[in-house]
Amino acid sequence: MELRHTPARDLDKFIEDHLLPNTCFRTQVKEAIDIVCRFLKERCFQGTADPVRVSKVVKGGSSGKGTTLRGRSDADLVVFLTKLTSFEDQLRRRGEFIQEIRRQLEACQREQKFKVTFEVQSPRRENPRALSFVLSSPQLQQEVEFDVLPAFDALGQWTPGYKPNPEIYVQLIKECKSRGKEGEFSTCFTELQRDFLRNRPTKLKSLIRLVKHWYQTCKKTHGNKLPPQYALELLTVYAWEQGSRKTDFSTAQGFQTVLELVLKHQKLCIFWEAYYDFTNPVVGRCMLQQLKKPRPVILDPADPTGNVGGGDTHSWQRLAQEARVWLGYPCCKNLDGSLVGAWTMLQKI
């Protein structure tokens with residue numbers, strides 16, 4: 001059954017039956033990720049004239065945050081390299097490291113070092129942020145899409161639960177300001193983005209999956225003319241924090257709350273102080289400048305230079321049109337035809 005035809009009372013079952021990855025699927029994707037991580041750490045930069053060491057590989061995206069949708073087998077792997085010693089280095093040199101990773105992948109394929117097939121895709125831009133490829137193997141029932149992103153290890157040995165040194169953000173803000181590239185280095189803070197969502201209640205992650213599924217359904221009509229999916233994930237967290245904060249809640253009410261927030265996109269101004277705050281004058285000034293921007297403003301909790309909600313009001317208008325239509329579907333209604341009702345928000349919008 002499609003989501004739009006699913007009664008509100010059955011949304012939890014819909015998530016369980018259609019959106020939660022099963023154990024076999026999760027194991028397969030994990031195996032694929034392990035293959036690529038091993039390649040990056042053990043093989044990729046061996047034998048190069050100028051030794052390059054991989055300091056760590058961090059799993060980002062849905063698989064890192066624990067919000068993967070069933071059937072969508074993709075993984076973001078951020079590769080932190082010792083040769084990238086600044087934000088400027090990352091911007092200037094990531095292209096050469098992407099080329100080297102690609103060269104080694106193709107060599108592995110020719111030598112059949114791994115029992116996998118790499119179908120390397122051509123980069124679509126001059127200075128790509130990522131190398132995209134598809135990994136397939138007789139052991140895997142389906143292909144897994146990868147984005148591998150070389151990055152500068154700005155955080156170093158960061159301990160979960162602690163705020164990074166504000167000076168890291170001061171350097172980030174200076175670099176972004178001088179280049180006019182806000183949010184350009186968000187990959188450096190993948191661990192924080194992952195940490196922000198990772199330990200949330202299971203049911204909130206299920207609601208995020210539902211919202212992502214709705215977003216993907218809308219994308220079939222509008223293509224890439226919608227706001228970033230990450231903005232919808234953060235909007236869902238905000239809805240839960242402001243409207244519920246319970247580990248057990250009505251999924252239908254949560255879903256309706258997110259749809260209604262999309263309708264109010266012109267009033268949204270959302271930020272968190274989990275990893276940075278107003279204490280440091282440079283960071284505080286950057287945050288205030290961001291919060292004065294035209295709505296919607298949804299600041300990346302890991303990167304004060306990244307307003308993931310901004311940039312294109314038309315994209316939000318398209319999504320709002322969809323939200324208005326979806327509020328009339330059974331997934332938002334009680335048996336008597338009335339709306340299930342959104343959560344009462346602590347912060348009025």
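The backbone N, Cα and C atoms fix where each Cβ goes, and this holds for glycine too.
What Swiss-Prot records for this protein:
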| type | residues | note |
| --- | --- | --- |
| BINDING | S62, R209, K212, Q229 | ATP binding site |
| MUTAGEN | K65 to A | Significant loss of activity |
| BINDING | D74, D76, D147 | Mg(2+) binding site |
| MUTAGEN | R209 to A | Significant loss of activity |
| MUTAGEN | K212 to A | Significant loss of activity |
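Mapped onto this structure are the features recorded in Swiss-Prot.
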{"residue": "S62", "record": "ATP binding site", "Cβ within 10 Å": "22"}
{"residue": "K65", "record": "mutagenesis position", "Cβ within 10 Å": "21"}
{"residue": "D74", "record": "Mg(2+) binding site", "Cβ within 10 Å": "17"}
{"residue": "D76", "record": "Mg(2+) binding site", "Cβ within 10 Å": "20"}
{"residue": "D147", "record": "Mg(2+) binding site", "Cβ within 10 Å": "19"}
{"residue": "R209", "record": "mutagenesis position", "Cβ within 10 Å": "23"}
{"residue": "K212", "record": "mutagenesis position", "Cβ within 10 Å": "20"}
{"residue": "Q229", "record": "ATP binding site", "Cβ within 10 Å": "16"}
Recorded positions near D74 (Mg(2+) binding site), in sequence order, restricted to K65, K212, Q229 and a 10 Å Cα cut-off: none
From K65, D76, D147, Q229, the recorded positions whose CA lies within 10 Å of that of K212 (mutagenesis position): Q229
Diameter of the ATP binding set by C-alpha atoms, the set being S62, R209, K212, Q229, in angstrom: 11
K212 (mutagenesis position) in three-state DSSP notation: helix
Spatial neighbour of R209 (mutagenesis position) that is closest, considering only the binding-site residues S62, D76, D147 and their CA atoms: S62
Nearest of the recorded positions (S62, K65, Q229) to D147 (Mg(2+) binding site), judged by Cα-Cα distance: S62
Subset of recorded positions (S62, K65, Q229) lying within 10 A of D76 (Mg(2+) binding site), CA to CA, in sequence order: S62
Inter-residue C-alpha distance, Q229 (ATP binding site) and K65 (mutagenesis position) (nearest angstrom): 13
Near-site residues: Mg(2+), ref D74, D76, D147, CB cutoff 8 A to centroid: G60, G61, A75, L77, A130, S132, E145, F146
Environment of S62, R209, K212, Q229, the listed ATP site - residues of the same chain whose CB lies within 8 A of the CB centroid: T67, T68, L69, R72, I208, V211, H213, Y215, Q216, L232, E233
